[in-house]
Every structure is written in structure tokens, then in C-alpha cells.
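Listed features, source Swiss-Prot:
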MUTAGEN   Val190 to His  No loss of interaction with PCNA
BINDING   Cys565, Cys568, Cys571, Cys603  Zn(2+) 1 binding site
BINDING   Cys576, Cys579, Cys582, Cys598  Zn(2+) 2 binding site
DOMAIN    667-791  domain 'BAH 1'
ACT_SITE  Cys1141  active site
Amino acid sequence: MPARSAPPPPALPPALRRRLRDLERDEDSLSEKETLQEKLRLTRGFLRAEVQRRLSALDADVRCRELSEERYLAKVKALLRRELAAENGDAAKLFSRASNGCAGNGEEEWERGGRGEDGAMEVEEAAASSSSSSSSSSSSSSSSSSSSSLLPAPRARKARRSRSNGESKKSPASSRVTRSSGRQPTILSVFSKGSTKRKSEEVNGAVKPEVSAEKDEEEEEELEEKEQDEKRIKIETKEGSEIKDEITQVKTSTPAKTTPPKCVDCRQYLDDPDLKFFQGDPDDALEEPEMLTDERLSIFDANEDGFESYEDLPQHKVTSFSVYDKRGHLCPFDTGLIERNIELYFSGAVKPIYDDNPCLDGGVRAKKLGPINAWWITGFDGGEKALIGFTTAFADYILMEPSEEYAPIFALMQEKIYMSKIVVEFLQNNRDVSYEDLLNKIETTVPPVGLNFNRFTEDSLLRHAQFVVEQVESYDEAGDSDEPPVLITPCMRDLIKLAGVTLGKRRAVRRQAIRHPTRIDKDKGPTKATTTKLVYLIFDTFFSEQIEKDEREDDKENAMKRRRCGVCEVCQQPECGKCKACQNMVKFGGSGRSKQACLQRRCPNLAVREADEDEEVDDNIPEMPSPKKMLQGRKKKQNKSRISWVGEPIKSDGKKDFYQRVCIDSETLEVGDCVSVSPDDPTKPLYLARVTAMWEDSSGQMFHAHWFCPGSDTVLGATSDPLELFLVDECEDMQLSYIHGKVNVIYKPPSENWAMEGGLDMEIKMVEDDGRTYFYQMWYDQEYARFETPPRAQPMEDNKYKFCLSCARLDEVRHKEIPKVAEPLDEGDGKMFYAMATKNGVQYRVGDSVYLLPEAFSFSMKPASPAKRPKKEAVDEDLYPEHYRKYSEYIKGSNLDAPDPYRVGRIKEIFCHIRTNGKPNEADIKLRIWKFYRPENTHKSMKATYHADINLLYWSDEETTVDFCAVQGRCTVVYGEDLTESIQDYSAGGLDRFYFLEAYNAKTKSFEDPPNHARSSGNKGKGKGKGKGKGKGKSSTTCEQSEPEPTELKLPKLRTLDVFSGCGGLSEGFHQAGVSETLWAIEMWEPAAQAFRLNNPGTTVFTEDCNVLLKLVMSGEKTNSLGQKLPQKGDVEMLCGGPPCQGFSGMNRFNSRTYSKFKNSLVVSFLSYCDYYRPRFFLLENVRNFVSFKRSMVLKLTLRCLVRMGYQCTFGVLQAGQYGVAQTRRRAIVLAAAPGEKLPMFPEPLHVFAPRACQLSVVVDDKKFVSNITRTYSGPFRTITVRDTMSDLPEIRNGASALEISYNGEPQSWFQRQIRGSQYQPILRDHICKDMSALVAARMRHIPLAPGSDWRDLPNIEVRLSDGTSTRKLRYTHHEKKNGRSSSGALRGVCSCAEGKPCDPADRQFNTLIPWCLPHTGNRHNHWAGLYGRLEWDGFFSTTVTNPEPMGKQGRVLHPEQHRVVSVRECARSQGFPDTYRLFGNILDKHRQVGNAVPPPLAKAIGLEIRACVGARMREESGAAVAPPAPEKMEMTAAAD
């Protein structure tokens, strides 16, 4: 037993003296560092503030690695010695007493803190008799000490007893005797465990404190000099500019920016107000071994054997428990501490396993059970209860109720367990849901009774994301090997990204396990697809070879590309050798055919990455030439053939002698026969062509080949029938020697009874494959990917011998494209004037109004340029620590880059300049036009535009000359007071209609009455100029106004079946276009079906599985189980719908499993509906990615089915924002028309829109396809903005729930006037918004109102929430490798991953205004731009989703000025639904109905194109004039027809 040192000074409280004496006893087991740590921890509370500040600064320096540990320890010792010596040993001044100067308060306080909170632990630690405890202690200390503060705060428990530095030596007993000077020792003696030399000097009394302090001061100065030298050396090796940076950085790194200290064990912040200490055990509490032998816990009689084997542990329950670390800090047990071998203990009342009563009665009080070796969960079997348990060296304990002090910590644990339970059970049956849908489920689930929280929130989901994802991984591991993992569902991938979850942590390695995981039966998904025989054969038989080929390619690709991450714990463990995959491996004696990874080694990172790649479609499509001509690729090979003409020439035109027949190698060919041509590359198939003419001239024996296009060269690619050819407009002259042989190409016209043959058992093969027989049904447009009925053209008798359909069509197209002038008038001033010019088949006359490119002319009035973003001002980075992430100027949803709409002018003159030879230069046509001003072009700028009608113009007498090539189309402009109908009716009567009421004078900035020559369209001959008056008489006002007058034939509405109808957006648009009457709709989701019924009371709405209904119809049933009449064959004239694709959109390649999924998908069911009913028109609407799924295989198979049925078809991508809504929404559209109908074109855009959102081309098999749209850069009308959409709606608060309110004002914009319609007593419905949690509401309140604001503008402050609680400040605890420090020297990292290390669960923070997860993962995800973002008044909505969440995919969902998310009605308006449109269900049901719908204005634009095709066919058949595309409101009507 070592001798005791002199007692501490009387100024120290007695309890502290006792602790210091205990420490002296244990000195042989502690290193110098640990001794210093513990003594300083005990006395630090009594040191002066100045000394404490110096110590904090040293702490910060060592933590930032600016100070080595050796220098740090020396400086601390020197600092303390100097302070003691300065006072001549007067220890009293070192202590900061209470304000009244009484030391008693300090003593009481210390007693309370030491004994009250730690006292019980102290006794336990002093005993320290358990060998297992001490061994694990020493092994674990080294892992935690390196990353934590070296000197913890005063209340921390005793430091670890591992001799990390090894420099503490046991001094001889004789060296610790009381000093002979007789002076009372000070605190200095407490810190006198220096070197042996020092102690021997003390024994002799040779060194006084002052001298010692001076010596230490010198040592410290030496160390500082050494440190400065090192710094200087480092700086001098750098360039001059870098030296400055270094110096500045040193200056700015002030000690104030230090990281708060953490406990080395539980990793909690020592200055955290929520840090709690274990209050101690009662006196009667027993040790674990003693407690386990207590008879109250025995469940066996004396005669029974206790356990089956010695390996079995007894099981008990524990109630009123607390979990704490060695220092007495209450701490959670799920943050990775147990896994890192940190010793956690628990105390409580232990009860027998059969006792379900959580009260203390009948329990045995136990203390310091543990350390905990593992924790686990059981009872995950679909019931309400989920149990948690601990395993120690002696027993298993199932947790019942926590102690009062531990309850808040344990509540979080329970929350995460119930949260994961909700997620797993939700995803079993809903694999295709989005992140927003999962949030909806979580937020609407009521927590079990007895928990101390009343709702689940997004914050709690993100808080527990790591745990939840691990539960999902565990669930997947228990699944079948061929089941797609739940982990790669869209919502889980979004959660992983947002929360920065680390995948692949193995439960075997972690000391956490799911005990007896119960496998929950997974939902089998939708019913098996009902298919017609034709569709079935195409999908099941025809492509089996293709699938095998894809799988082979997949294997190759796997070997090359698909590498496991190699980092996660899953990748790093060996194969198990037991699972099916391992048993198939060669090394385990298997065949090696399956090539599957061990089931225990399935890399989750790889699975998630692949799923992410499949979902992304690159907006920036690589520049590729449009495949206009494939003839450049036809490299042909000449054959050595014997060629001789048969008969005499049938025609001769001097240079050429035309023949009807030729003999090639004893085979006779005639004009009109089809031949094969050998390709240069023998591995390629033969080229096929029709011989349209044969002749001989100076080039030799020639023929003209009209090429056929094989199906594999179309968009169908490998899915096409190998024997099917397509006509194309491509032809070529070539020598007869290229011909390989004669082939038979048969035209297969649609049968007479085509419409009624749907669903019959048909043979899939059209012709027998004899190697020389082919067939064709369609003509194919290679640029637009359009399959159409072959064109009919009869050759004239005089050119029959050389008539080529391709030449004729190409000549016609070229002829149309070339601009021409006609009807010459007068000549003068070196110009020739004309009455008319034509381009692209459109006539332009003097007096017509025309669209011109925006750059065609400018205005003399320079309007105020749109407000650019204000320049960035300096931001207080301590208050707004995330603002530095906003370095990009681009804001999603901004219209700053939106182009101007077309200029509008009225033609005054059409002329060509006369050349020197006296002839007009007709290749360069010019127009003299009068300019029209739009409201935004006047001095009033954009403000005038907002309130004005979108088709309002102002006349001006300004004239300008433009090139005819700048003309983009014709429009109608009339003087409003000359109309015989209202301006509203006129505007709704057709496309491209404008009006003006005033003239604008740019010089005086005034509005005037328009002059006579502007308004009097019928006044012929007035005004100057040659024939202009006459021209005006034939202006568009007159000739175009006459067109809409109804004639005898009215277009009937198409009887429509809307499958997957939702709430009816597609049908609503078609009704507005006047093209259809929806008689039947199918919608399985009840709330959406009810909404459809509310808006379409005459429609039969089926709320059944579409497969069941089709089966009923195909089996001859007339009604369903509810007695609703089913549509029969021949009833349906138009079929439309948007089948969900999520079931097979996950993986980008087909293999046998995903292929079978696609065969059972709703797309296949929808195609079977089309095949059975054979409607006149078919429309499939889907997400933009539909055209890219599975390397476009889904698109190809869809088109392949339609072509085989006999349909003309095409596809394209449209942007809803270009048709009159303030929202970006790209949609893939597949259109089909029955034989005999005209295949509709895609509608031309009506509005300009942000160019980034208008990239609508599609790349399939490395070929770029575009739709027929020509208005790619501009449009007739300006873009619709958020202000246009919703500025008139009354203000509401977060959580507003009044279903009907009044408007409180008139509509302010043109869009609002259209969308409100003409209600008799206007009522505003569904202007309601989600009630967000208190924390989310506080975040929304602190998002600034400036454009582009989002989470990065949140201040880092504490805020009192509406529920009475307060938020915390986000702590920045790590150095950010990528972004460095802030301008004030503050840290920017919130997790150890910022420094390049693995994530540490202990770094997670919650309840902060800045969500911790966003800076955590921001660097990897574009800084999460747009989350918690506000909409911009002059911008547009992101794609409206089914559930507006501030942290969801849609991003910007906050109102521009109000502190809430957008309301249901605002979302409905962003989709273009009229205010009269009814929705059904709760608020989330309504959001989902709106988010899933097709925007009615987009559907209307498509509907008008279909209507035009119906009218064109009727005109052809009857020869009579038909009413043109029907009365059409400018963008939308108020309600359904």
C-alpha cells in the first residue's frame, strides 16, 4: 500500500479530498495523462475563469491537431503550476466561490453533483473487482480516446485505466512523504506526479514552487518556439500568395470556434443540457450473480434441471430500467456503442419471465447489470408489440418499462422500432410507392398506446433512417433469392440518399440481432394479366430468343461493369457455402451455371446504384444526326452476273432507253418486281428494294430501286418481325449487276372485318419463311418514327414505265418547302411586288397577320429588363452556415431563361429585289410589315401582361422589313369592336386568335385609338401602297373568320373508354376539345373513382381490376358482379389511359424474371384491351421515362403489338408547360389510329417555356427521334407563371381545412378568368393544405421570401415551437474536407464522414432548424437544392407530385409568400384543372388524385389534333365541308362538357 500524500487544502470540499485520495491509491494503474485528466476534471470547476479559458483553447488546439499530445500535457502542467506559484501558494484565489463568498455553497454543489449523481457509481468503480469488466475496459478505451476530447468537462466520470502512453512509473513509497517545510500543501501537490527527478527534489525540499513555475514557463516557451519554427518552415516552402492565405487562416481560426467536448464513452456532448446522470441504485440492489440466484426469480422446483445445457442463458424481464456508461451518463444503447465495445450497464427491477406486470412488485432490485453484450428485437410478427432485449454474460433480459429518468431516451428507441415496423409492413404490399407516399403513411399512422409521443413525423423517419433501412435489409435477407429486394424500391432509395444511410452493416458483426425473425407473407402484386392471343404470342413466344440473348449480354456486362462496391461489410465477408447460390458454385462442387453471388454477399450499394441508374434519363441527350436517310449506310457489292434485256425498249428519251424486262443469270425481272441487293459486309442481311424503272445509258445497264426498310432498322429494332418490311421515302439509281436475286414482297392490307377480329386466335406469322418471301403493311417515317398506312398514288399513263412513289413524295415535300411568290402586282423602286407568297404549303397574302421569330425585329420602346437576381451580399456565416452552398445561379422553376413569344406583324407588302438582269430575285423574298406590340413590349413591361388577356395586342404604325424565312405561321388579328360576338367567344373559337382595341405610340408612351387602315378590314383601296387595300380585303380577318361557320356536317363525339382513369384529367381535356364522350372508365382506387363520378355523372365507372373486367368481356359476359353494363366489341371508338409501369421499371435490362413481370404488367393488359376492342383511336400516356425503360424495350414492344394489330402508330414526348400550365411535366405519348383513319400529329406548343425543360427528343438504339413539332424555340403566347395561376386565392394558414370558402376578390389574370369559369355563385373548394409538424412549420416560417430561397437560407438558431418545445442549434463538429472552413474559421462538417472517415451514428443530431441530414449528404446530391424551397411568383411549379413535402422529390412546394405548403386547389390549378372540378376524399387523397392526373390542357391539345383527323376523314369520305376543330376555349373551359 503506497503512503498517502499530504491532505489537500481545506478550501476543497471534503468529498473532493476523498476522491483525490482514492485517485492517489490507484496511481499505479494510471498513466501520467490519465492522472492529469482525472485530477483536472475534479478541480476544474474551482479554477478561475481565465485559467479555464486557456485550458479550453488548448483543448481546441489538440482537437484540431494543431498541438501534439506531448506539448499539450506539458502546457497544461506549466499553466497550472504558474498560476499556483503566482499566488505564492495561496490556493484560495484559484477557486471561484459563490457570489456571497461562502465556500459552503460550492461544497454542497459538489456533494450534489458528485455524490448525488455519481456517488453510487463511485463505490462500484472503487471496488472494480470484476475481471471481465476490467479486461474489456482496457481493450475498448483506445478505440474511443482518439476521437474524443482529451480532457472532459467536470461532471464526466472517471477516465479509462488503460496505460495508453506507458510513461507513468510507480514511484517508491518513500518519495511520497509530507513536505518537511511545514507549510500547508496547495493544489500544486495534487499535480506533482511529474518526473522521478522532480519528486526526489521535493523530498529534499530543494525546489520551491516559484522556481518550479519559472522552470516550467521556460519549458513552455521552448515548446512554443519549436512549434513556431515548425510552422515557419511549412509556410516558407509555399508560394507568396499561399503564405498570405495561411496567415489569414491562422488569424481567423479563433479559439471561439472550438468543438464542444464529448464524453469519451457515450459520445454525448458534455455541455448538452439534456445530458443526464444515473441517479444511483437503492441500498438493497444486488449484484448480477447474486440477483440471479434469488429465489423470487427461480421458475424451477428443486427436483427439476434448470437448463437443457450450460450454454443456455436464463431469461428474465427487467422493469424500471436505466442504461448508462461507466461515467454514469444515461445513454441510448442503439447508437453503435455496444458494437464498438463501449461498456454499457443497466439497473432496474428484474422479474421472472412469466410476469407481465411492469410495476416494481415482485421484482428483485439489481445494480450495474452487464456490461451489455448484445441487444435484440423480437415479436416482429405483425402484432402490435415489438420486444427489445439485452444479453449479458449471465442472462437474457426482456425490457418492460423504463425508469422515469430513462423514459425520454427509451421513447426514441420505441419510436424507431414502430417506425421500421410501419415501413416494412407498408412496403410488403406497396413496392412502387414514392418517398412522399411513405411519408403519408407514416404521418397518418397512430402510434400505439402508452408511448410518450402522439404522431410520427418526417423528422422522426430521417432520425431513424439508418435503423429502418437496416430492418429492410434484414427483411430482404429473409426473402427468396429471386425476389427483387425491397431496398431498391423508389421510396427506400430516396430515403437512403436523403438521410445518408450506410448500407451493408452486417448483423453478425454488429451486436444487434433480430431474434427469430418472422417472415411476413409478401403481397403477390396485381392479378395475372389478361391478354388476347395475339398479344400473348408476341410476348411469350416471339421473343424467347431475344431474352436469352439479352441474358447472355447481361452476363458479359456483369463481368465487365457490374462491380460490387467492395467497401461495405457485406462485400468483405466470405461466401457462406450453404445457400443455393454457393452450392451452385464450382468451388463448392456445383455446376457454376447460375452465376449468382452468395446470398450473404449481395451488395446493397450495387443494387441501389443500379436501380438509380435505371431511373435516371439524361436530359442532355447527346447530339446525334436525325436518321433522315439510311441510304448512306448501304454499301453494296457488285455480282458477276450475265445480264441481257428481254424485248425492245418501251420508251426512249434520247439519252436513256427504258425496258420492261431483264434476264439476270437465267432469272427474268420485270418493272415492279422486288429484288435483293448484296451488302458490302457479308455479315449483314440483304438489302431489299422494288424495281421501279430499268434503262440503259452511258453508265451501263441501270435500274431505279425504291428501298424497303427492314423492321430491325426502324424504331422497333430487334422486336420487329424478321419478315416484315416497311415502305420508306428512299430510292436510288444503280447498276443491275448489284442485284443478288428476285424476292417476293407481299402487301398485307387490313381485312374487311378488321375491327371485329380483335381477340380472336390468330396466327402470329403473316407469311411462311422460305428465305425469299417478305411482307409489308405500313409506310415508315424515319425522322418522326411514324408507322402509317402506305400512301396511295396512281401514276400517270405517260410516266408509268418510270414512276417511283418515293420520288413523287420527295418532290412534293421539296416543292412545299421552297418559298415562292405568286400573283405579281407592280414594280417600283427596284422591287417587284406580289399579292401572295407560299411556304410549307401555307399561303400568305397582303393583309394577313403572321408569326415571326423573336429576333425578326425589335421594338423602339425598350421595356425594363426582367429583374435579374440581386448580387450576392456578404452573409453572416455563423448565423447562416449553409448559405455557402448556394454558388449556382440556376434556380429550378425560374423563367429567367424563358424565350420571348413570337413577334406578330401584319403584312403590308410582299416583294423581291430586282437583279441587274432585270429579273426579280425570287430566292430572297421580303415582307414589309406593321408591328404589333404585346403588353410586355410597351413601357408598362411585365406588370401590364399579368392583368391583360394573353391574346391582347396593340396596333402600331411602326413598319419594318423582314425576311420571309422568319415567318413561322399565320394567325388572326382583329379589331375588338369590329367583332359581332364577344371577345371571349371569339378567342375560344379557334387557335391563333388575337385582338386589339388600342394602338400604341412608343414615342409618346401613350395608347391611342387605332387608325382606320388598321381597323377597317373591309375598306378596300384605302391608304397608300399597291394593292394593299385589296389585300386587306382578303385578310385573315375575312377569310379565316368565314371558316368556323358551321356547315351541314357535325363531328360526332367518339365513344371513349378511359382505363386507369384516375380522377379524370385525360377525359376532361378530351371533353374540352369536344372530341370524345367518356361512357366508361376503369379506376381501382376508390377515392379517384368517386372523383371521376362527381365530374362525369353519365359515365359508368368500374372500380375493379381491369384484368378481371377484360376476362369477363372476353368470356361473353354482359355485366359485372355489380350489374354494371360492360362495353362490348364495336362499342369503343377511343381507348385512352396511363397504365402504371412501376412493376418493371426497376431494372434496365430484361432477364427471364423481369421479363415475366413485364408480361404480367398493366401495359400488356392495356394493349390487350386495344386488341380486343379495336378502337378507332388509341392513346397511351406515361412518364417521360417510359420511352427509355429497359433500353427502350417497353416502348418497342408496345409499338410492335400495335403494328401487328394493324394500327398506324407513333410516339413522342410533350411538355405540359408548353400548353398553358405553370408546371414542368414531360409526358410520353403513344398515339395509334385504326386502318383508314388519319394518324394524328402531335400538337404544336402554344406557350413558350423554360428551354431546360423542353428537351423532348428521344434516343433509341443510338438513333435520335423527334416528334413533328416545329415550334421548338418559341410559341404564340408567353409562359404561364405561378402568379398567373394562384395570386387571386385568399390567404390561408398551415393546416387550413375549410373545404369551401369564398374567393374574396375578382380574378386578376387571364388564366384565372379561364380557370374560374362562369359560376353563378362562385365557391372556392379544396383550398386546404397539409398540417405540418411544429418543427417543419418553424422551418417554413424561417425560409426567406426572396426567389430561390430554400433550406440553405435557414438560420442556425434555437426557436420555440408551437407545441411548446424548443429546437436546438445544429453543431458543426468536424472539419469538412471538401468545403473547408467558413470565413469566420468555423467548422462545416456535421459527421465524421466529412473528414473522409465512416459515418458515426453518435454524430446524428435532431430537432434542429437546419435538418442535420441535408448538410450530412449535401455534397453528394447537388446540395439538395430546392428542398424547403419557395415557389417563385414569376416561375413555375416542379412536376406536381402526389404529396407535397418540403423534403420530397418535388422540392419547391412552399407558397411564395405564406408559411405553408401549396394547397390542393393550387396544385389542381398548376395541372390546369378548372376550379369547378371536384375532388374526393381526405387531403392526401386529393393531392394524390391531382398529382397522378394528366393536365387537362395537354389532353385538350391532343384531343384537338384527334378531332382534326376525324374531320379530315369525314371530308374525304363525304366530299362536303365539315366544321373544323371545334369551339375551343383559349386554354381550358370551366367545367366538363
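The backbone N, Cα and C atoms fix where each Cβ goes, and this holds for glycine too.
Location within the structure of each feature annotated in Swiss-Prot.
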residue	record	DSSP class
Cys568	Zn(2+) 1 binding site	coil
Cys576	Zn(2+) 2 binding site	coil
Cys582	Zn(2+) 2 binding site	helix
Cys598	Zn(2+) 2 binding site	coil
Cys603	Zn(2+) 1 binding site	coil
Cys1141	active site	coil
Among Cys568, Cys571, Cys1141, i.e. the recorded positions, the one with its Cα nearest that of Cys598 (Zn(2+) 2 binding site) is Cys571
How far is it from Cys603 (Zn(2+) 1 binding site) to Cys579 (Zn(2+) 2 binding site), counting Cα to Cα, in Å?
16
Using all protein chains shown, find which of the binding-site residues Cys576, Cys579 scores highest when you count other CB atoms within 10 A of its CB.
Cys579
Starting from the Zn(2+) 2 site formed by Cys576, Cys579, Cys582, Cys598, give every other residue of that chain whose CB sits within 8 Å of the mean position of their CB atoms, in sequence order.
Glu575, Gly577, Lys578, Lys580, Ala581, Gln583, Leu599, Gln600, Arg601
Give me the DSSP three-state residue breakdown of the domain 'BAH 1' (667-791), ordered helix, strand, coil.
12 helix, 64 strand, 49 coil
Expressed in Å to no decimal places, the gap between the Cα atoms of Cys579 (Zn(2+) 2 binding site) and Cys568 (Zn(2+) 1 binding site) is 20
Spacing of the two Cα atoms, Cys571 (Zn(2+) 1 binding site) and the residue listed as 'active site', in whole angstrom, works out to 32
Nearest-integer angstrom distance between the alpha carbons (Cα) of Cys582 (Zn(2+) 2 binding site) and Cys568 (Zn(2+) 1 binding site):
20
Other C-beta atoms within 10 angstroms of the C-beta of Cys603 (Zn(2+) 1 binding site) total 20
Counting every protein chain shown, other Cβ atoms within 10 Å of the Cβ of Cys571 (Zn(2+) 1 binding site) number 18
Whole-number answer please: how many Å between the C-alpha atoms of Cys576 (Zn(2+) 2 binding site) and Cys568 (Zn(2+) 1 binding site)?
17
Can you tell me how far the Cα of Cys1141 (active site) sits from the Cα of Cys568 (Zn(2+) 1 binding site), in Å?
32
Express the predicted model's confidence over the domain 'BAH 1' (667-791) as a mean pLDDT, rounded to an integer.
88
